[in-house]
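Trainee: Copying in the features that Swiss-Prot gives for the protein in this structure:
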type	residues	note
BINDING	C28, C31, C34, C72	[4Fe-4S] cluster 1 binding site
BINDING	C38, C62, C65, C68	[4Fe-4S] cluster 2 binding site
VARIANT	L134 to M	In transposon Tn3411
VARIANT	P184 to H	In transposon Tn3411
VARIANT	S291 to P	In transposon Tn3411
Amino acid sequence: MKQLEKLIIEAKILTEPEAEVERVMQVCNACRYCEGFCAVFPAMTQRLEFGKADINYLANLCHNCGACLHACQYAPPHEFAINVPKAMAEVRLETYQHYAQPAAFGALYRQAGVTVTLALVFSLILFLLLAMGLKGSLLHPPLAGDFYQIFPHNLLAWMFGSVFMLAIGLLMAGVIRFWREISPVGPRPAEIAEASHNALTLKYLDGGHGKGCNEADDAFTLMRRRFHHFTFYGFMLCFAATVVATGYHYFAGWEAPYPFFSVPVMLGTLGGIGLIVGPAGLLWLNLKRSSLHGDARQKPMDRGFILLLLLTSLTGIGLLAGRDTSWMGILLAIHLGVVMALFLTIPYGKFAHGFYRCASLLKWAIEKRRGKQAGVAGD
């Protein structure tokens, strides 16, 4: 009787998307045909019931690869209408919104397209006006690529450093809350290593058989995994370029501009190329993906994030090409505006998915090694 009462109480507190994931997982747990596709299904088999914490954990463990959708005998148009990618995607959006900091800003996830647009317009206007205010004009004689003659170094360091740290801090505050609810135990070094390997290699975008995901149909492709790698490692190379340039400036006394074949410029150039190839490929795949695959309402968030990354790299490469011309001020203001828009939307856009997924991968590494000892905080 107590067990029945517990199930009734949990059913009342589940949202509609969470209740759908619970229904889908109950069917999948009875079938288990997809058990070898990814981490979601082995994690599912360790449960007979699916509470709120379990559902949010499994939803963020899902990589939206689509293999289970095309393999499922109960997928639409079957009357069971089992669509794991769609159900999981809808819960992921609720996860981001629920754990957003401050809480009121969680609503921005549901208007992600508008959020990205407003952030971009605001940032572009801000830096164009700053450039005009500091130099009196957007056009100027060539400055030999010296950005700091347009915007002082300390101003840029303060603006971008504070916004980036605040954005990451707000995002991490939500991820920590999420972690505490899905995992009552902390990780061990071996579990951290396994989760890191799975995240960095995107292991679960291989479809479980190494041939890749499904996109427009039931054909397998590794393109999504590869474009994700171009995007992630391109971003990390750009970040490394910033770190090296910061070290040059503060510790070695070497001030920008740096030659083309210097370490910061080469890292930034290679990263920029990765951030063109990767996002362009992901956008192409997003446009051709099956309508049954994922949550169509989230396409503005997905595409807005991809376009911001693409604009960041394109404007950065354009700035490098035009840094010795009288157009450098305009190019610099546009590039900085795009980067600022990206930073502003970090805690309220698609950027968050990587953090929540890594937390879920870590939970799975713990669970796989320790079984029921890993538990769920809500149990």
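Using the three backbone atoms N, Cα and C, a Cβ is placed for every residue, glycine included.
This is the original sequence, none of the listed changes applied.
It should be emphasised that the depicted structure is a prediction, and the values quoted were computed from it without experimental measurement.
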Trainee: Around C62 ([4Fe-4S] cluster 2 binding site), how many other CB atoms lie within 10 A of its CB?
Mentor: 25
Trainee: Inside 8 A of the center formed by the CB atoms of C28, C31, C34, C72, which other residues of the chain have their CB, for the recorded [4Fe-4S] cluster 1 site?
Mentor: V27, R32, Y33, F41, C68, A71, Y74, I82, V84
Trainee: Taking Cα atoms as reference points, which of the recorded positions C28, C34, P184 is nearest to C68 ([4Fe-4S] cluster 2 binding site)?
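Mentor: Ranked by Cα distance from C68 ([4Fe-4S] cluster 2 binding site), first place goes to C34.
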Trainee: So if I draw a 10 Å sphere around the Cβ of C72 ([4Fe-4S] cluster 1 binding site), how many other Cβ atoms end up inside it?
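Mentor: There are 20 of them.
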Trainee: Among the binding-site residues listed here (C34, C62, C72), which has the Cα closest to the Cα of P184 (variant position)?
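Mentor: When the Cα distances are compared, C62 comes out closest.
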Trainee: Show, in sequence order, which residues other than C38, C62, C65, C68 on the same chain lie with their Cβ within 8 Å of the centre of the Cβ atoms of the [4Fe-4S] cluster 2 site.
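Mentor: Along the chain, the qualifying residues are C34, F37, V40, F41, H63, N64, G66, A67, V84, P85, M88, Y204.
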Trainee: Quick one: Cα separation, C62 ([4Fe-4S] cluster 2 binding site) versus C72 ([4Fe-4S] cluster 1 binding site), in Å?
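Mentor: For C62 ([4Fe-4S] cluster 2 binding site) versus C72 ([4Fe-4S] cluster 1 binding site), the Cα atoms are 16 Å apart.
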Trainee: Here's one to test understanding: among the binding-site residues C28, C38, C72, whose C-alpha is closest in space to the C-alpha of L134 (variant position)?
Mentor: C38
Trainee: Tell me the Cβ neighbour count for C38 ([4Fe-4S] cluster 2 binding site), meaning other Cβ atoms within 10 Å of its Cβ, over all protein chains shown.
Mentor: 25
Trainee: Mind giving me a neighbour count for C65 ([4Fe-4S] cluster 2 binding site)? Other Cβ atoms within 10 Å of its Cβ, every protein chain shown.
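Mentor: The answer is 26.
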Trainee: Hey, how far is C34 ([4Fe-4S] cluster 1 binding site) from S291 (variant position), Cα to Cα, in Å?
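Mentor: That separation, Cα to Cα, works out to 21 Å.
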Trainee: Rank the binding-site residues C31, C34, C68 by how many other Cβ atoms lie within 10 Å of each Cβ and give me the one with the fewest.
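Mentor: Each of the binding-site residues C31, C34, C68 was scored by Cβ atoms within 10 Å; lowest is C31.
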Trainee: In the structure shown, with every protein chain counted, which of the recorded positions C28, L134, P184, S291 has the densest set of Cβ atoms within 10 angstroms of its Cβ?
Mentor: C28
